[in-house]
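Chemist: Once you've had a glance at the structure underneath, I'll fire off some questions.
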Amino acid sequence: MTRNKFIPNKFSIISFSVLLFAISSSQAIEVNAMNEHYTESDIKRNHKTEKNKTEKEKFKDSINNLVKTEFTNETLDKIQQTQDLLKKIPKDVLEIYSELGGEIYFTDIDLVEHKELQDLSEEEKNSMNSRGEKVPFASRFVFEKKRETPKLIINIKDYAINSEQSKEVYYEIGKGISLDIISKDKSLDPEFLNLIKSLSDDSDSSDLLFSQKFKEKLELNNKSIDINFIKENLTEFQHAFSLAFSYYFAPDHRTVLELYAPDMFEYMNKLEKGGFEKISESLKKEGVEKDRIDVLKGEKALKASGLVPEHADAFKKIARELNTYILFRPVNKLATNLIKSGVATKGLNVHGKSSDWGPVAGYIPFDQDLSKKHGQQLAVEKGNLENKKSITEHEGEIGKIPLKLDHLRIEELKENGIILKGKKEIDNGKKYYLLESNNQVYEFRISDENNEVQYKTKEGKITVLGEKFNWRNIEVMAKNVEGVLKPLTADYDLFALAPSLTEIKKQIPQKEWDKVVNTPNSLEKQKGVTNLLIKYGIERKPDSTKGTLSNWQKQMLDRLNEAVKYTGYTGGDVVNHGTEQDNEEFPEKDNEIFIINPEGEFILTKNWEMTGRFIEKNITGKDYLYYFNRSYNKIAPGNKAYIEWTDPITKAKINTIPTSAEFIKNLSSIRRSSNVGVYKDSGDKDEFAKKESVKKIAGYLSDYYNSANHIFSQEKKRKISIFRGIQAYNEIENVLKSKQIAPEYKNYFQYLKERITNQVQLLLTHQKSNIEFKLLYKQLNFTENETDNFEVFQKIIDEK
């Protein structure tokens, strides 16, 4: 069996003559003249050579992006014959196909069994071939699946000896690109439209390119082609284009098109000489527009963020200095001026929710029925318990105080339509002003004497907890700042911090770094760098007051808080805990994220998808350290939220392979439910830690998901992850083959093996490697030492 390898050749082969100078004593040629002539020729030759290299590289890139090979027993000759079909069409056609999101499969699997064709409808299976015939699907050797993105499946054959079959392949390729050229969403090319009209007047041309059904429709419509006729007969227009495409590019059929449909031949000739390139460029431009990230920038972004402008200006200096992206969750805009005035912000020791209505808006009411959870019995009960718990457990640090509103705050709430200042009333000789809101349960008033706000239940109304009461002070949660209890409002929640890798490297002691980088063994060096980045950049530890953070994240929080205090803020800290990246218990999904980039620019994304795309384009796609919340794409253990997040690199759900901790947790869960260990007759409670295979798998999974791999170059930075994934796969294979494994675990390990296969294949594809995962696995020898095996692995990947 030949080695399963797809080797792209040149798109076109240009013959070059090398000038040979035969200089003899009888030739009267000046040396300088000869040198001048040689230099000019050499420049031209080198220019052509470079151009040829560029064409070859472009063709190779087009192939790598498009073609997937699937075969087990075909010869390299047949693969080459199949590949040669693509060499006969311009690279721009392949680029059009690529821009449409298309894929091409070379396979020796029968089309009826191919995975990409299992969801075809009967109508799709009976689509026309190039002769306008509906043939049995089982007899197809090439098929174009038309959905949102085209997929072309081609059986590996010796197409060089069968011109009809090669023409059929070109017809199906033509169908793929016709999805864009002739689309219901686009205006038909006027030149092509006029061409169809002229072809309908020529019997030879129409007989060659139109189906009988289409010719009859044209006759019934008096050969009048308007927008409605095009929409009703889109498939027929696409068929005519695809058929002309096949005649033009199938070498043995080109003269037929030139003889019987010369106008169409000329049209195809124009496309080949520049038309396809224009279409490709147009699609690329559309792709840029489609991928454009819709954001607010500058002052608009800042205003929409809710951050105090002076604080944001202080933060951007830090972002510049530390070459770090600082991402914030949106701040309650009713809290912005409170923070600016010196109101304290809540940390992790207060779990009550803030309010977004009535006079308490922006604060955290002790009575949670005044919060944004108003009217929700369970949430109010839980919030009230949380507030009481905070005061009890953090006595002296957390308390409650009466709510006071000054004139400026009342005016701000009035401007936002939250309250209205109503009529004056006298109660026990004291003057109050009613504060009107849209609430149906409570009435509010403010004391003219001390600005304290009170509330009571309206006549005939009861609270969600079944209470009814007269005027009482509204109390809000407060924090002790330098001996004074200050009311609390929402803090600045960090969504993420993404420092440059050079900043993380500064955290590593120079002696430790030098010891690792001077290691001669490349794999050991990469492992060493990875371990240093884990230790100093990624390793995070729980903190009782700030949540889960790494050392550099703690330093960043200190820098941010000091910068705010320098602006004159007197409320203590404004950033009180770690990022949303580590909020795995109670994750939250925000439509808007405020970003300060390392250039000090303000940016606000407008939806969750745009946030992901921004991170992909500007952070994970460059040399910045970033990791995702591991609770995404699963039910969070705390608030039971399900938040979907797609990995910008692999385009896959990020939890497709478990982490080391999740792997052990899954095994423990099976053990608890079955009361059986991984291995038969195992009564050892600590077997997970002692069994070598389980330890190895856990270690490989830990290395696989290590964000520190981003320290390496773009070309190599995913290689370690791929290699670790393959190592985990191999160890799982060993476990499954073992006769000692308990049957209760077999399904889990099989499932895990499939997950690894799928995700590693995605990484291979992103690496632009043409090799299939299982084929790569077979070429590695796991009985060799790890370093030698890794070198073999790198060589295979680089060749592909």
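Backbone N, Cα and C define each Cβ position, glycine as well.
Every residue here is the original one, so none of the noted swaps is modelled.
Marked as active site, proton acceptor by Swiss-Prot on the basis of experimental evidence: His351. Swiss-Prot lists Asp491, Asp493, His577 with the feature Mg(2+) binding site, giving experimental evidence as the kind of evidence. The 3',5'-cyclic AMP binding site annotation in Swiss-Prot covers Thr548, His577, Gly578, Thr579 and rests on experimental evidence. Look at Swiss-Prot and you will find 60-273 tagged as domain 'ATLF-like'. The mutagenesis experiment Val169 to Ala is recorded by Swiss-Prot, whose note states: No effect. One mutagenesis experiment named in Swiss-Prot is Tyr170 to Ala, and its note says Loss of cytotoxicity due to inability to bind PA. Swiss-Prot gives this note for the published mutagenesis Glu172 to Ala: No effect. Looking at Swiss-Prot, the entry for mutagenesis of Ile173 to Ala says: Loss of cytotoxicity due to inability to bind PA. Looking at Swiss-Prot, you'll find the mutagenesis Arg329 to Met noted as follows: Great decrease in activity. For the published mutagenesis Lys346 to Met or Arg, Swiss-Prot gives the following note: Loss of activity. One mutagenesis experiment named in Swiss-Prot is Glu436 to Gln, and its note says Decreases activity. As a published mutagenesis entry, Asp493 to Asn appears in Swiss-Prot alongside the note: Great decrease in activity. In Swiss-Prot, the entry for mutagenesis Leu523 to Ala states: Little effect on activation by calmodulin. The structure shown retains the original residue. In Swiss-Prot, a mutagenesis experiment is listed as Lys525 to Ala, annotated with the note Great decrease in calmodulin binding. Mutagenesis annotation in Swiss-Prot: Gln526 to Ala, described as Little effect on activation by calmodulin; the structure shown retains the original residue. According to Swiss-Prot, the experimentally introduced change His577 to Asn or Asp is described as follows: Loss of function. Listed in Swiss-Prot as a mutagenesis experiment, Asn583 to Ala is described as follows: Decreases activity.
What's the neighbourhood like for these features in this structure?
Modeler: When secondary structure is read from DSSP and collapsed to three states, His351 (active site, proton acceptor) falls in the coil class.
Neighbour density for Asp491 (Mg(2+) binding site): within 10 A of its CB lie 22 other CB atoms from the protein chains shown.
Following the DSSP three-state reduction, the secondary structure of Thr579 (3',5'-cyclic AMP binding site) is coil. Thr579 (3',5'-cyclic AMP binding site) has a Cβ environment of 26 other Cβ atoms inside 10 Å.
Taken as a whole, the domain 'ATLF-like' (60-273) shows an average pLDDT of 77 in this prediction.
For Val169 (mutagenesis position), the Cβ neighbour count at a 10 Å cut-off comes to 24, with all displayed protein chains included.
All protein chains included, Tyr170 (mutagenesis position) registers 25 other Cβ atoms within 10 Å of its own Cβ.
For Glu172 (mutagenesis position), the same-chain residues 6+ apart in sequence whose C-beta sits under 8 angstroms from its C-beta are Val142, Phe143, Glu144, Leu152, Ile154, Ser242.
All protein chains shown were included, and the count of other CB atoms within 10 Å of the CB of Ile173 (mutagenesis position) stands at 27.
In three-state terms derived from DSSP, Arg329 (mutagenesis position) belongs to neither a helical nor a strand segment and is classed as coil.
Shown in sequence order, Ile364, Met477, Lys479, Leu488, Thr489, Ala490, Asp491, Asn576 are the residues of the chain, 6+ apart in sequence, with a C-beta less than 8 angstroms from the C-beta of Lys346 (mutagenesis position).
With a 10 A radius on its CB, Glu436 (mutagenesis position) counts 15 other CB atoms from all the protein chains. Glu436 (mutagenesis position) carries a strand DSSP state (E or B).
Packing around Asp493 (mutagenesis position) is summarised by its Cβ count: 20 other Cβ atoms lie within 10 angstroms of its Cβ, all protein chains included.
Lys525 (mutagenesis position): 14 other CB atoms within 10 A of its CB, across all protein chains.
DSSP assigns Gln526 (mutagenesis position) to a helix in the three-state reduction.
Cβ neighbour count for His577 (mutagenesis position): 22 (other Cβ atoms within 10 Å of its Cβ, all protein chains included).
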Chemist: Can you tell which of the recorded positions (Arg329, His351) has the fewest other C-beta atoms within 10 angstroms of its C-beta?
Modeler: His351
Chemist: Give the number of CB atoms, excluding that of Asn583 (mutagenesis position) itself, located within 10 Å of its CB.
Modeler: 22
Chemist: Long-range same-chain neighbours of Thr548 (3',5'-cyclic AMP binding site), Cβ under 8 Å, sequence gap at least 6?
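Modeler: In sequence order, the residues whose Cβ lies under 8 Å from that of Thr548 (3',5'-cyclic AMP binding site) (at least 6 apart) are Arg540, Lys541, Pro542, Gly578, Asp582.
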Chemist: Count the other Cβ atoms sitting within 10 Å of the Cβ of Gln526 (mutagenesis position), across every protein chain shown.
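Modeler: I count 22 other Cβ atoms within 10 Å of it.
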Chemist: What is the number of other Cβ atoms found within 10 Å of the Cβ of Gly578 (3',5'-cyclic AMP binding site)?
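Modeler: I get 24 for this one.
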Chemist: Glu436 (mutagenesis position) to His577 (mutagenesis position): how many Å between their Cα atoms?
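Modeler: About 36 Å separates the two Cα atoms.
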Chemist: May I have the list of same-chain residues other than Thr548, His577, Gly578, Thr579 whose Cβ is within 8 Å of the Cβ centroid of the recorded 3',5'-cyclic AMP site, in sequence order?
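Modeler: For the 3',5'-cyclic AMP site, the extra neighbours are Leu494, Arg540, Lys546, Gly547, Leu549, Gln553, Glu580, Gln581, Asp582, Asn583.
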Chemist: Just checking the recorded positions Val169, Tyr170, Ile173, His351, Lys525, Gln526: which sit within 10 A of Thr579 (3',5'-cyclic AMP binding site), CA to CA?
Modeler: none
Chemist: Which of these mutagenesis positions is closest to Val169 (mutagenesis position) if you go by CA atoms: Arg329, Lys525, His577?
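Modeler: With Cα distances computed to Val169 (mutagenesis position), the winner among Arg329, Lys525, His577 is Lys525.
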